[in-house]
Amino acid sequence: MSSALRSRARSASLGTTTQGWDPPPLRRPSRARRRQWMREAAQAAAQAAVQAAQAAAAQVAQAHVDENEVVDLMADEAGGGVTTLTTLSSVSTTTVLGHATFSACVRSDVMRDGEKEDAASDKENLRRPVVPSTSSRGSAASGDGYHGLRCRETSAMWSFEYDRDGDVTSVRRALFTGGSDPSDSVSGVRGGRKRPLRPPLVSLARTPLCRRRVGGVDAVLEENDVELRAESQDSAVASGPGRIPQPLSGSSGEESATAVEADSTSHDDVHCTCSNDQIITTSIRGLTCDPRMFLRLTHPELCELSISYLLVYVPKEDDFCHKICYAVDMSDESYRLGQGSFGEVWPLDRYRVVKVARKHSETVLTVWMSGLIRTRAAGEQQQPPSLVGTGVHRGLLTATGCCLLHNVTVHRRFHTDMFHHDQWKLACIDSYRRAFCTLADAIKFLNHQCRVCHFDITPMNVLIDVNPHNPSEIVRAALCDYSLSEPYPDYNERCVAVFQETGTARRIPNCSHRLRECYHPAFRPMPLQKLLICDPHARFPVAGLRRYCMSELSALGNVLGFCLMRLLDRRGLDEVRMGTEALLFKHAGAACRALENGKLTHCSDACLLILAAQMSYGACLLGEHGAALVSHTLRFVEAKMSSCRVRAFRRFYHECSQTMLHEYVRKNVERLLATSDGLYLYNAFRRTTSIICEEDLDGDCRQLFPE
């Protein structure tokens with residue numbers, strides 16, 4: 001019984017226990033209120049269109065009556081008072097449509113029964129031919145900016161996976177009826193260019209989005225198809241300024257009503273956007289976006305005109321898919337540069353790569369972070385000439401392009417990353433110092449200016465370029481991969497990405513700060529590792545905003561220790577990989593698998609053993625200076641853990657200490673300390689290893705990796 005009680009979750013601090021940080025509940029408007037708001041917006045647009053149609057009909061009818069009176073008067077004068085019936089045969093006529101026509105652009109369920117009756121009566125009154133009005137789009141009918149709103153996206157719109165069956169791109173489960181050929185709609189001519197026979201990236205539309213009554217037949221139309229959106233926009237332009245867009249077919253007004261088949265609940269929960277060339281309305285109450293912002297943009301960029309929201313506008317060129325998405329050669333898996341739990345990286349050309357994300361939210365977060373970093377770094381520091389136009393700002397890699405259809409982002413290409421870099425020499429210690437100073441500056445900039453925490457500082461996420469004449473020298477380094485990044489709590493409900501491709505706005509998820517989802521298990525800062533071991537449900541201990549930056553720099557210190565072990569161990573890199581690093585990553589995979597399967601207790605047990613390997617790393621590199629780290633960690637484990645977990649911890653620590661001996665690095669450490677750059681890196685590692693409990697996160701981040 002005592003063992004079970006001792007294994008319960010407790011605070012990682014040796015002092016008085018305190019409750020973990022519990023974020024306040026999210027205050028989001030109810031689902032019904034969001035639907036009501038979108039319904040009101042659509043009704044306002046419909047009423048504006050009907051008023052425009054009625055005004056045009058009245059004007060044309062009056063002109064028609066006046067002309068008939070003139071013709072009758074001339075007939076009376078010519079025929080001695082005999083009235084003849086005349087018809088206007090030389091006047092081109094156009095039928096002005098009311099509610100029924102406009103319902104092809106908005107949801108039919110937003111109209112009440114009374115409004116439908118009014119629409120039918122208006123259509124009956126306007127059945128005779130009339131002359132169209134010449135009023136412009138800037139008239140009173142469309143001056144509110146809601147003329148011709150179209151529902152552009154639903155939660156079921158985007159779904160992606162790779163096509164392993166054939167070489168030809170196909171959109172599966174898309175049903176076309178009414179004479180349409182699925183093959184023509186999938187692999188045809190898009191944007192005036194013929195699509196290649198082997199596009200490597202495939203978009204799978206799992207759920208039909210909307211049905212249109214076309215000639216009495218239900219035709220399933222893919223709203224995410226570029227051709228259909230272009231056809232709808234071209235038809236609206238061809239109808240002339242000030243006119244109501246015509247249906248896609250030649251059917252009557254009653255046959256043009258739109259019925260949305262997607263789940264309205266998930267639609268309103270995620271995003272529901274109506275847009276045209278003047279305004280983008282969103283399901284976020286009080287937020288409207290200006291699509292004209294895209295005209296001056298070439299990369300994602302933050303628009304700080306709004307105080308309430310951080311809007312990042314994401315442009316897309318018309319031929320982006322032909323130049324990027326269809327140009328990636330994925331025929332051979334050996335071409336793949338990297339693969340992880342969040343996506344794959346493939347080469348595009350000599351200077352660029354594309355990242356194909358597994359989740360759509362991954363792409364949204366990446367481009368939002370890219371726009372935020374690019375804009376905030378613009379006025380901070382001038383870019384080096386070699387990095388201008390590459391998407392690298394303040395040591396942070398950003399996306400230079402995005403395609404939601406294929407879930408692709410474009411990035412600058414680097415030679416390798418720190419994990420795969422295998423040329424480490426003491427003669428190039430000055431380049432290593434510059435690289436880690438750049439990374440520390442990037443972390444401080446990301447936390448202080450952008451107010452975002454990266455939460456995934458690992459050697460795999462540090463990209464480097466090396467000197468081709470001296471592969472041991474690191475020329476530049478950049479931090480990448482914002483898959484786990486979260487904004488500070490004061491940015492909750494404020495981060496939005498607006499996409500030109502779909503005319504939609506996406507909200508960035510609020511911060512959750514679950515420690516089990518933050519950082520790679522092998523590089524997680526020791527204070528957070530202890531909190532997670534005690535409580536798998538623990539969240540980040542937010543007692544002050546400076547804790548975020550201190551935690552990030554502590555993780556960077558773990559990366560520095562990882563690199564120093566490769567640099568200083570006299571046995572060589574191969575022995576380090578098979579021995580030291582194998583022990584560090586031995587239980588990291590088990591922790592990740594347990595987390596995926598929801599076995600949080602097993603994840604906590606694996607992190608306890610990883611803590612033993614982290615402690616062994618510090619003791620090996622620091623020697624006698626690491627005695628305080630070892631004694632404090634052992635006291636923590638004995639005080640907080642059960643006897644069986646203590647025995648497992650001691651057993652694995654003994655195994656690690658037999659492999660990570662200080663004698664293997666002692667001579668190279670002396671050579672390292674003989675240089676100013678080596679002394680700087682060694683002291684930086686010592687300071688980061690001194691952050692061993694929750695209270696240490698309240699320190700001054702300027703003391704870590706000082707300038």
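Every residue gets a Cβ built from N, Cα and C, even glycine.
No substitution from the list is modelled in this structure, which keeps its original residues.
Here the residue is the original one, while Swiss-Prot reports the natural variant Gln19 to Glu with the comment In strain: Isolate clinical E460, Isolate clinical E763 and Isolate clinical TH-7A.
Leu126 to Gln appears in Swiss-Prot as a natural variant; the accompanying note says: In strain: Isolate clinical C128, Isolate clinical C076, Isolate clinical CL-1A, Isolate clinical E428, Isolate clinical E760, Isolate clinical FK-2A, Isolate clinical HR-7, Isolate clinical MG-8, Isolate clinical SN-11 and Isolate clinical SW-12.
One natural variant catalogued in Swiss-Prot, Arg137 to Cys, is accompanied by this note: In strain: Isolate clinical HD-4A.
Taken from Swiss-Prot, the feature ATP binding site covers Leu337, Gly338, Gln339, Gly340, Ser341, Phe342, Gly343, Glu344, Val345, Lys359, and the record attributes it to similarity to another entry. In this structure, Gly343 (ATP binding site) is part of a beta strand by DSSP. Here the Cβ of Gly343 (ATP binding site) has 22 other Cβ atoms within 10 Å, regardless of which shown protein chain they belong to.
Swiss-Prot lists Gln449 to Lys among its natural variants, and the accompanying note reads: In strain: Isolate clinical C076. Using a 10 Å Cβ-Cβ cutoff, Gln449 (variant position) registers 15 neighbours.
The annotation active site, proton acceptor is assigned in Swiss-Prot to Asp456 on the grounds of sequence analysis. On its own chain, Asp456 (active site, proton acceptor) has Asp481, Tyr482, Ser483, Leu484, Ser485, Cys518, Tyr519, His520 as residues at least 6 apart in sequence with a Cβ closer than 8 Å to its own Cβ.
What Swiss-Prot notes for the natural variant Met460 to Val is this: In GCV resistant isolate. Neighbour count (other Cβ atoms within 10 Å of the Cβ, all protein chains): 17 for Met460 (variant position).
Quoted from Swiss-Prot, the note on natural variant His520 to Gln is: In GCV resistant isolate. For His520 (variant position), the number of other Cβ atoms no farther than 10 Å from its own Cβ, over all displayed protein chains, is 22. In the three-state DSSP scheme, His520 (variant position) falls into the coil class.
Asp605 to Glu appears in Swiss-Prot as a known natural variant, with the remark: In strain: Isolate clinical C325. Its own atom aside, the Cβ of Asp605 (variant position) has 22 Cβ atoms within 10 angstroms in the protein chains shown. Annotation note: Asp605 (variant position) sits in a helical segment as assigned by DSSP.
Every protein chain considered, the tally of other Cβ atoms within 10 Å of the Cβ of Ser341 (ATP binding site) stands at 9.
In this structure the residues listed as binding ATP are Leu337, Gly338, Gln339, Gly340, Ser341, Phe342, Gly343, Glu344, Val345, Lys359; their two most distant Cα atoms lie 19 Å apart. A 10 Å cutoff on Cβ-Cβ distances gives Val345 (ATP binding site) a total of 17 other Cβ atoms nearby, all chains included. Annotated pair Ser341 (ATP binding site) and Met460 (variant position), C-alpha to C-alpha distance, rounded: 13 Å. When Cα-Cα distances from Gly343 (ATP binding site) are compared across the variant positions Gln449, Met460, Asp605, the shortest belongs to Met460. Minimal Cβ crowding within 10 Å, among the binding-site residues Leu337, Gln339, is found at Gln339.
In the three-state DSSP classification, Met460 (variant position) falls within a helix.
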